[in-house]
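S.K.: Sharing a structure here in structure tokens format.
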Amino acid sequence: MADFLPSRSVLSVCFPGCLLTSGEAEQQRKSKEIDKCLSREKTYVKRLVKILLLGAGESGKSTFLKQMRIIHGQDFDQRAREEFRPTIYSNVIKGMRVLVDAREKLHIPWGDNSNQQHGDKMMSFDTRAPMAAQGMVETRVFLQYLPAIRALWADSGIQNAYDRRREFQLGESVKYFLDNLDKLGEPDYIPSQQDILLARRPTKGIHEYDFEIKNVPFKMVDVGGQRSERKRWFECFDSVTSILFLVSSSEFDQVLMEDRLTNRLTESLNIFETIVNNRVFSNVSIILFLNKTDLLEEKVQIVSIKDYFLEFEGDPHCLRDVQKFLVECFRNKRRDQQQKPLYHHFTTAINTENIRLVFRDVKDTILHDNLKQLMLQ
């Protein structure tokens, strides 16, 4: 009977895997699982839409990223909102210190001389304390300074200094928070969605946010825009689908915080010229966001862009004329005018509905261009 039994070698040929040891079977299972994972990852990477947010410091990149979380993510729960409270308190104290210092340097008299003591109190704030150095202020500390801040903001001297803010560096959201001191001073204060959008903390390093729209994976990458942070940009250039280049359109009359000499719009134009003419991005759709339209609309009423850009033609107090000029300034930075079209949008990053509508159009543009690239591969 034994003569009719097939040998082990015949069995292994006829039924591979039947005689595998438990260790070999486990190894084979793991190998198949790894192959599946690699296949899924390859499919994911091929479908992934990687969007790079670029632009000079304070152009609105981080605010735009917050909006993506609000619109396409899980929004900010109570715990996440509370984490912004120390940053907001820091924004207020830093902003008031800037105004007190500016009032003195601009030789603006106090409306009420007794506010000098409040000004001295603000300037004595220890900015080198551990939390303050990180751009955060505890509730307990903020409440100690709140009466002084409230008195100073009501002083005509500080108000006059604020009116001349283009002559020094002041955060754009300072007025919003100073106008809401009562809310900020409540013991159970929890930042609102608008508070979070206006809270300012400089971006250090690289921040990514992943989300899906109709089963299409998106990865949005925000890199610091200050000069010291731009060397990190090159770390993010791999496999980029699209670049959203943000510009603070209202800053045509302001200078950089870094050197206090270079015009901010000129700086943005120079950065854009480097990006748009880089061969690495020859197949990447570049979309220009002329941001802070709300502030630009206010500014053109009182400041003439022609005083800063002599080549401007048109009505300097007409928003549409100024916006048309800004678009042309950026278009003219492209050396190859025959390359892919330059898309542009006028945005207000703190306005959720505006960003929702704009990004809907941007998403369609990106996906359309991405599909064309995939078909050419």
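Keep in mind that glycine also has a Cβ here, set from the backbone N, Cα and C atoms.
Summarising the annotation, Swiss-Prot assigns GTP binding site to 58-63, Ser173, 197-200, 291-294, Ala349. According to Swiss-Prot, the Mg(2+) binding site annotation covers Ser62, Thr203. As annotated by Swiss-Prot, domain 'G-alpha' applies to 47-377. Quoted from Swiss-Prot for the published mutagenesis Cys14 to Ser: Fails to localize to plasma membranes and failed to activate Rho-dependent serum response factor-mediated transcription and actin stress fiber formation. Swiss-Prot gives this note for the published mutagenesis Cys18 to Ser: Fails to localize to plasma membranes and failed to activate Rho-dependent serum response factor-mediated transcription and actin stress fiber formation. Here Swiss-Prot describes Thr203 to Ala as a published mutagenesis experiment; the accompanying note says: Abolishes phosphorylation by PKA; disrupts heterotrimer stability.
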S.K.: Provide, as an integer number of angstrom, the distance between the C-alpha atoms of Glu58 (GTP binding site) and Thr203 (mutagenesis position).
M.R.: 9
S.K.: Expressed to the nearest Å, what is the distance separating Gly60 (GTP binding site) and Thr203 (mutagenesis position) at their Cα atoms?
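M.R.: Distance between the two Cα atoms comes out at 11 Å.
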S.K.: To which of the recorded positions Ser62, Thr203 does the lowest count of other Cβ atoms within 10 Å belong?
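M.R.: Each of the recorded positions Ser62, Thr203 was scored; lowest Cβ tally within 10 Å is Thr203.
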S.K.: Could you check what DSSP calls Gly60 (GTP binding site) once collapsed to helix, strand or coil?
M.R.: coil
S.K.: What Cα-Cα separation, expressed in whole Å, is found between Lys292 (GTP binding site) and Thr203 (mutagenesis position)?
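M.R.: The Cα atom of Lys292 (GTP binding site) is 18 Å away from the Cα atom of Thr203 (mutagenesis position).
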S.K.: With the cut-off set at 10 Å between Cβ atoms, which of these binding-site residues ends up with the most neighbours? Options: Glu58, Asp294.
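M.R.: Selected residue: Glu58.
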S.K.: With Cβ-Cβ distance below 8 Å and at least 6 positions apart along the chain, what are the contacts of Ser173 (GTP binding site)? List them in sequence order.
M.R.: Asn91, Leu198, Ala199, Arg200
S.K.: If you count Cβ atoms within 10 Å of the Cβ of Arg200 (GTP binding site), leaving out that atom itself, what do you get?
M.R.: 19
S.K.: Taking only the Cα atoms, work out how far Asp294 (GTP binding site) lies from Thr203 (mutagenesis position), in Å, as a whole number.
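M.R.: Checking the Cα atoms of Asp294 (GTP binding site) and Thr203 (mutagenesis position) gives a distance of 23 Å.
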S.K.: Provide, as an integer number of angstrom, the distance between the C-alpha atoms of Ser62 (GTP binding site) and Thr203 (mutagenesis position).
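M.R.: Approximately 7 Å lies between the Cα of Ser62 (GTP binding site) and that of Thr203 (mutagenesis position).
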S.K.: Within 10 Å of the Cβ of Leu198 (GTP binding site), how many other Cβ atoms are there?
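M.R.: So the Cβ neighbour count for Leu198 (GTP binding site) comes to 23.
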